[in-house]
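Structure, as C-alpha cells:
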Amino acid sequence: MSKYSLLFNQGTKDGTNASSGSEANSANITSSSAPASSTNTSSPTSSESAVVSPPASTSPRRRLIHRRHGSAGAAEVAPLSLPKRPQQPNEEKHENFISDSVHHCSNRGASGSELKALTTSGSETVMSASPDIAFEAPSPPTASASPPLESTSAVESDGDVVIDDMMRYQEGDSGGSRSATSAAAAGRAVSTNDAAALINGDPGPLSSAVSSSSSGSPHTPPRLFTCDMCLQYVSTSYEALEQHALDQHGDALADYTRLRSVAEKLVPVWDEVLKRKASVVQQWGKRIFAVAVQRDAGAEKMAEAHRARAQLELVVQRWHPRAKVFIFGSSVAFGVWDGISDIDFTVVDVDELEAGTWPPSEKNAVRSITELLRRAGFSFINLEPISHARVPIIKHHASLPIRLTDEQRHRLYEEARQSAAAVDLVAAESLASSSPSSAQETTDEKGLTQLEAELIIARSVRYSLNLPAGPPDSAILEASIRLAVGSAAVQQVWWNRTRDMCCMTFDTTTNAVKASTCPLHFMSAGMRARVQPLHEECRPELYGMDFDLSFRAFGIRNSHLLRRYLLSHPCARPGALVLKDWSKTSGVNNSVNGYLTSYAINIMWIYYLVHRGVIRYVCPARDIPASLRCNVDADPQYAAMVDPTWTPEERAAMEAQAGELLLGFFYYYAFEFDWVNHVVSLNRPGITTKASLGWDVEDVAQTGSPAPHFGVAGSQHQYNLAGAEGQQGDLHSGTSLSAPQTRPLTGYDGMMASSASAAARRSRATTRYSFCIEDPYEENLNLGRHMGVTKTLRVQTELYRGLLSLLKDDPQHCCVFAGSTNSSGSTDSNGAMASGAAEPAMVAARTPSEPTELPVRVLYKLMAISTRELAIARRRYSATVTAGTEFPGALLSDLEAAFLAQAPTEWKLARQVWNKHQLLHRLGLKLHAREYVLPRREVGVRRLAAKAPPGVVPASAPEPTFTAEEVAAAAAESGQAPFSAEHAPTSSEEVTQMNRAFLGAFPARRLPEDLMLAMTKGYSCLTPSWVAWSKPWAALSAWWTDRLHSPSTTTQGEDPLASGTCEQGGVSPSLPTGAPHHISAVPEKSAGAMHQTRTQLRRHVVAEIASTPAARRVLRLLFR
C-alpha cells in the first residue's frame, strides 16, 4: 500500500469491509447516473438508491470536507470536527450532494461530460467514506507529453460542498496539461474515460499510483501538493499552493511578485533587448573569462592535489589494503584547482565494486578512517566524521591562515632584510643573495610565501614517546620507520636529550605521511608514541586543505561526465564557475537548508547548453565507462582555462558568446523551461516529463506521521516546523529567511504540531517534485527533492534578479558577480588582465590586492623578539635581585613596545587575526598576574645547567654576548689572539675555535641565558637551521642530544649506531677532556642503513651493547 493510501485510509481496521462498501457504492452509482446524463434531470429519490450504508460490524469514523457558501474559486478545504460515529444523516448528505449537483448542472445547461464528472466526484466521495478520515481530493492538472490544453469552466454550486479542481490524466495527445507561461489561463479538464472507469466499478481512486478498471481503462490518482514551510498544509492544485505560499510566507518571498512583473515585460521584446545590449554582453564575457583566469592556479596546484590524494591513500590502505582513493567533483570537472576550495575524495576497491560488494559498512568505515587520521596527527577539532547522513562522509576543515596582500608581503621582505642587516652586515649580504625571503627573488621561484626551511619542516614528523627510549628502543623505532618508507627516504633523525622525542625528516611529504601511519615497534613493554607533524602550519599537503571523503563510486562517473561536457567548449567552464559563485552568494546553492548543490547547478548549465546546441549530447551510460579499472585516472589531468594560442579576435568572439550564454541561462530557466511538467535531465536527449518518470505525484507524508489537514477558508492553520525543511538562514549570502508569522498553538493543535515536528526531524523521506533535476546515474533521484513551493519560488526570484541585474547594473554592483568580486579583488585589474592577449604565464597571475597566505616566518619574527625580551628581562632581574627568588616574567607592556619597535608590520597583521591572549598562546607564552609574560613550558632551561656538559654552545651562535673583559681574559688564558667583535663565524671550525677561546672559564649559570640570546639571533636572521621547531625552547632542546660520549669510551672503529656518535655532531677525539664541545646547528643524520629484520637488528644491538657489564644486566632484563 502506498503512502497515499495510508494518508486517506488512516485509522481503517477492516480493509475487506471498506473495499466491499466501495464496490457496492460504485455498482449503485452506475445504475443511477446513466438516466441523469441522458435526461439532464435528477431527483433525490433516484439518487438515494445509489447510496449503500457501510457495514454495521465495524463502523469507522468519517470526516466530511465542507466549504463555506460563496467561496467559489478557492482551491483548498479544511478539516472540521471529527464525528464519533457515521450516522445515516451523513449518508444523506452524500446523496443530496450528488443529486443537487446534477440538478444544478441541468438547470444551467451543463454538458454530459460535466454530469459525468459530477457523478464521478460523487462516487469518489462515497467510496472514500468508509475509511477513518474521508477526503474529497479531486485531481489537479497532471503532466503530459503533449502541449495542447483542453479546459472547461469550473463547476459552481450553491450547496455546502464544492469541488473546484477535478482534472484527470488522459492518455494521448489530447490529455490536459498546462505550460508555465499559461498557468493563469488553464481551466479544469474532465476525463470521460476515467469517469466511465469509475462508473464501471474501478477501485478506490487513491489505492495505487496506477490502476485499471475491469474494462482496462487507465487511471491516475489525484495529485497532492504540500507546503515546505508548514508541512500540515495540503492542496490539490499547484496554483493554490503557490498562492498560499505568497499569502502566508510572503516575508520570505518579498521580491518575487515585484521582480516577476518587471521581468515578464522582457519576454515579448527579448530579441530586441539582446541587440541593444550587445556591448553589455561583451562586457560580461570579459568578466567571465577574468574570473576563469583568476581561478586557474596552474599545474603546480593541481600537483599538490595529486600529492594529497596519494597521502590520503596511504592512510586509507591501513584500513583496507586494496582500496584506492579517487578525486572527483569540481577539480575533475573543471580540470583546475584554485588551491582554496575543498577537494572531494572517494574510497573504492575496484575488485569489490565490480563484484557488487562495495561499499562496505560506511558508518564503520567513517569511524575507522577517522581514528587513523587522528593517529596520523589530524586535529580532533578540524576532523568531522558524519556517519548518519544519507551519504556518510568525513569532512576536514583546515585551519584558516592569515591573509596577506602582495604589498604587505614585500614590505615584510624589506623589513626582514633591514633587521637582518642591523644585526649582522655579513649575514644580511648572504641573506639578500641566497635567502628566498629577500626582495631579490630568483625568477624560477614559484612559491613566494615558502622558505626553504618551511619545506624542510613540512617533510618532518615528530614522535613523542610516553617513556624515555633506551638504545634498543630508539634503534628499533628508527628501523621500523626505515623499513616502512625505505632507508633512502630518511634524510635526518633528531633525538632530544631526554630521549622521549624523535624527529625525522624525509625526502618527500608523501613519505612523511607514510611514516606517520606506519606501525611502530619497541623493545620495552608499554612504550607508545604519539605521531604528529613537526609544525602546526608547515605540514604535508593533505593537512592544509579542506576535503570530503566518501565511499561511493557515483561521484567519479558523474565528475567525468561533467568533464566531458565542460571541456567540449571554451565557454562552458568559465560560465559554470560564474554560476557556481552566483548560486552560493544568492543562497540557491545551500544544500544544508534544503536547496540545490553545485552539482545540480552544473547539470542545469549543461542541460541549457545542450538544449541550445552549443555542446553535443553525451550519453551517460554509453559514453562514460562504468569500470574504474583501466578507464579512470585517480589523478585528474590539468587543463588550462584559457587557450594561450587565441588571437585577440578569437578571444573577443569567445567573450561575446560567453556573455550571451550567461544571459540566456537566466532567461531560459525563468521563462522558457516548463518547471511544472518537465525535468532537467541528461539521461536522454530531448525533453523529459515528470509523468514519464512517475514524478507527477509527490510523497507528502511519512509513515507514522499525523495526517495533513486541509485549510479552512478564513482560518488556515499554520504549523511552523523546524524540521528538515525548516529555514535556518542562508550561510553563504549572510541573510536569513524570516520565519512565518504563526500564532501559538495550544491543546490539540499544539499536540499535532509537536508530533509532526518530531516526525519531520526523525525522517527526511518526504520527496517533492516542484523543482526536478534528475541525477544521471542514481535511479529515481531528484536533486531538488527537498525544494517545495517556497524554495522553488525563492530560486525563481533569484533567477529574475540575476537576469535584471545583468541588464541594468554595472560590474561593481551586479549580483551575479558578487561572489567573484569578493574573491578576485579589484575589478579593473581583472578586466585589464582579461582584455589583453592570453599568455601562458597569465593563468597563474595574481592581482596585487589578492590575499595570500601569511608566511610562517611572521610568527617566527615575533617569537624571536619575545624570546629575546624574556632573556633580557631574566638577566636584569637576576642582576638586581638576590638568588633564590623566582623570575616573575617580562612585562606585557615592554613586550608590546618591543613588537611595535622591531616588527610593527608583523604585530599589526597578527593582531588582526588573534586577540592578545590568542597571540601569546601561538607564540608559546602565557600571561601571569595580568601583566607578566612567561613561557608556557620552559623546556631545557632549568635542567640545562644541571645536565648539559659545561662549555657547550650551539655552533650557530654568530656572536656570543660577552663583555670585552671576558673576551680578553679568555684569550689570555688560552694563549690565542682574540677575535674581532664585528667578525661572525662562518664555518664550524671557526665556531669550534671560538668555543675553545671563550668558554674555558665561563660560569655555567650564565649558559642558558646566553644560549637563548644566541638562538634568537638565528631566528631574526630567518636561517633554515633556526626554524626547525615552532617554539624556541623546543628548538634549544633539539640540539642537546645525549649521543655525546667521553673520548675514552668512543673509538674510531665503533659503529655510530651503537655508540650514538655522529661524524658531524659528535665529539672530536683530539680535544682535551675539559675542552668545550661543539654541537652542529644542522640536525645530524642518522648513520647506517637499516635493512635488517627485527631479529637481525636485535642481534646487532646485542653484539654492540654487550661490551660493558652494565649492558649485560640490561640484556638479562630484556631477554629473561
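A Cβ is built for glycine as well, from the same backbone N, Cα and C atoms used for every other residue.
Here the original residues are kept at every noted site.
As written in Swiss-Prot, here are the features:
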BINDING   CYS227, CYS230, HIS244, HIS249  Zn(2+) binding site
MUTAGEN   PHE328 to Gly  3-fold reduction in affinity for RNA. Does not affect affinity for UTP
MUTAGEN   SER330 to Ala  50-fold reduction in affinity for RNA and 7-fold increase in affinity for UTP
BINDING   SER330, SER341, ASP342, ILE343, ASP344, GLY555, ILE556, ARG557, ASN558, SER559, LYS580, LYS584, SER598, TYR599  UTP binding site
MUTAGEN   ASP342 to Ala  Loss of catalytic activity
BINDING   ASP342, ASP344, ASP548  Mg(2+) binding site
MUTAGEN   ASP344 to Ala  Loss of catalytic activity
MUTAGEN   ARG390 to Phe  Loss of catalytic activity
MUTAGEN   ASP548 to Ala  Loss of catalytic activity. Does not affect gRNA binding
MUTAGEN   LYS580 to Ala  6-fold reduction in affinity for UTP. Does not affect affinity for RNA
MUTAGEN   SER598 to Ala  Does not affect affinity for RNA and UTP
MUTAGEN   TYR599 to Phe  Does not affect affinity for RNA and UTP
DOMAIN    659-697  domain 'PAP-associated'
MUTAGEN   ASP775 to Ala  25-fold reduction in affinity for RNA. 2-fold increase in affinity for UTP
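This view paints the features noted in Swiss-Prot onto the structure.
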residue	record	DSSP class
CYS230	Zn(2+) binding site	coil
PHE328	mutagenesis position	strand
ASP342	mutagenesis position	coil
ARG390	mutagenesis position	coil
ASP548	mutagenesis position	strand
ILE556	UTP binding site	helix
SER598	mutagenesis position	helix
ASP775	mutagenesis position	coil
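Nearest to ASP775 (mutagenesis position) in space, judged by Cα atoms and limited to the recorded positions CYS230, SER330, ASP342, ASN558, LYS580, is ASN558. Separating the Cα atoms of ASN558 (UTP binding site) and SER598 (mutagenesis position) is a whole-number distance of 12 Å.
DSSP gives HIS249 (Zn(2+) binding site) a coil state; it is part of no helix or strand. Put simply, ASP344 is the one of the recorded positions HIS244, ASP344, SER598 whose Cα lies nearest to the Cα of ILE556 (UTP binding site). For PHE328 (mutagenesis position), the count of additional Cβ atoms within 10 Å of its Cβ stands at 26 [all protein chains shown]. Residues in the domain 'PAP-associated' (659-697) partition by DSSP class (helix H, G, I; strand E, B; coil) as 18 helix, 5 strand, 16 coil. TYR599 (mutagenesis position) has SER330 nearby among the recorded positions CYS227, CYS230, PHE328, SER330, ASP344, counting only those with a Cα within 10 angstroms of its own Cα. PHE328 (mutagenesis position) sits 6 Å from ASP344 (mutagenesis position), counting Cα to Cα. The shortest Cα-Cα distance from SER330 (mutagenesis position) to any of the binding-site residues (CYS227, CYS230, HIS244, HIS249) is found for CYS227. Of the candidate recorded positions, HIS249, ASP344, LYS580, the one lying closest to ARG390 (mutagenesis position) when CA atoms are compared is ASP344. On the 0 to 100 pLDDT scale, the domain 'PAP-associated' (659-697) averages 94 in this prediction. Spatially close to ASP344 (mutagenesis position) yet at least six residues away along the chain are ILE327, PHE328, GLY329, SER330, SER331, PHE547, ASP548, SER550, GLY555, judged by Cβ distances under 8 angstroms. Among the mutagenesis positions ASP342, LYS580, SER598, the residue whose Cα lies closest in space to that of CYS230 (Zn(2+) binding site) is SER598. Here CYS227 (Zn(2+) binding site) is positioned 27 angstrom away from LYS580 (mutagenesis position), judged by their C-alpha atoms.
HIS244 (Zn(2+) binding site) and SER598 (mutagenesis position) have their C-alpha atoms 29 Å apart, to the nearest angstrom. Neighbour counts of Cβ atoms within 10 Å were taken for the recorded positions SER330, ASN558, SER598; the minimum is at SER598.
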